[in-house]
Amino acid sequence: MSPVKVFGHPMLTNVARVLLFLEEVGAEYELVPMDFVAGEHKRPQHVQLNPFAKMPGFQDGDLVLFESRAIAKYILRKYGGTAGLDLLGENSGIEELAMVDVWTEVEAQQYYPAISPVVFECIIIPFIIPGGGAAPNQTVVDESLERLRGVLGIYEARLEKSRYLAGDSITFADLNHIPFTFYFMTTPYAKVFDDYPKVKAWWEMLMARPAVQRVCKHMPTEFKLGAQY
């Protein structure tokens, strides 16, 4: 049995992030599925793994971690060298490492807050509200799209200068965008990316990666209560 266990549902963005980096480095792992609709993540045994009662929980031997971005960094530091990957830029020099850090922060502090409300309003809230069919709050969507366009404009300028966000090699900063952007691209607003050709080409390169495809096949493009995900 693999010493690495991921507790959660693969359709959830933060679980998908952890699975993505495990797939990138080729690490052996066990996914322990959890039914979030039934509230399994709130049960005492899971709270021991994640005190905030969120998913994922992560266990590697005696080590227990939570927070998906932190887990992903741990995975890369433990297994990335064996896989011949330097996605954190730690072996590339201090300037390269700094650029990875900058764009990792941009994803978490600028991109995620802009794109996630659209995903929540269009996909997640209608899915979790009893009875389904809840209409998105269009004011929230419109304000978020305006903010997202501003962020994408900055990305477009950056990607005119380099193949990826932190330079000409793919890094942790790029791959962190996968989970929420994947779901955003299933909303009626996916065409926003068409106005930013460099960004769209970058996104298509990310989606072409085998590890990304393996993880995204477990992320549904339609959500229905009672469906088996």
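A Cβ is built for glycine as well, from the same backbone N, Cα and C atoms used for every other residue.
Less than 8 angstroms from the CB of LYS54 (glutathione binding site) sit ASN14, HIS41, PHE66, each of them six or more residues away in the same chain. Look at Swiss-Prot and you will find HIS41, LYS42, LYS54, MET55, GLU67, SER68 tagged as glutathione binding site, backed by similarity to another entry.
Here Swiss-Prot flags 2-83 as domain 'GST N-terminal'. Counting residue by residue with DSSP, the domain 'GST N-terminal' (2-83) contains 32 helix, 14 strand, 36 coil.
Residues or ranges marked as domain 'GST C-terminal' by Swiss-Prot: 93-223.
For the natural variant THR171 to Ser, the note given in Swiss-Prot is In strain: cv. Fidel. Same-chain residues at least 6 positions away in sequence with a Cβ under 8 Å from that of THR171 (variant position) are, in sequence order, LEU87, LEU88, GLY89, VAL100, TRP103, TYR164, LEU165.
ASP195 to Glu appears in Swiss-Prot as a known natural variant, with the remark: In strain: cv. Fidel. When secondary structure is read from DSSP and collapsed to three states, ASP195 (variant position) falls in the helix class. Taking a C-beta cut-off of under 8 angstroms and a sequence separation of 6 or more, ASP195 (variant position) has the following same-chain neighbours: ARG149, LEU152.
Under its natural variant annotations, Swiss-Prot gives GLY226 to Arg the following note: In strain: cv. Fidel.
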Fewest other C-beta atoms within 10 angstroms, as judged across HIS41, LYS42, which are the binding-site residues: LYS42
Under 8 Å by Cβ from SER68 (glutathione binding site), counting only residues of that chain that are 6 or more apart: ASN14, VAL15, ARG17, VAL18, PRO56
Helix, strand and coil residues within the domain 'GST C-terminal' (93-223) as assigned by DSSP: 92 helix, 2 strand, 37 coil
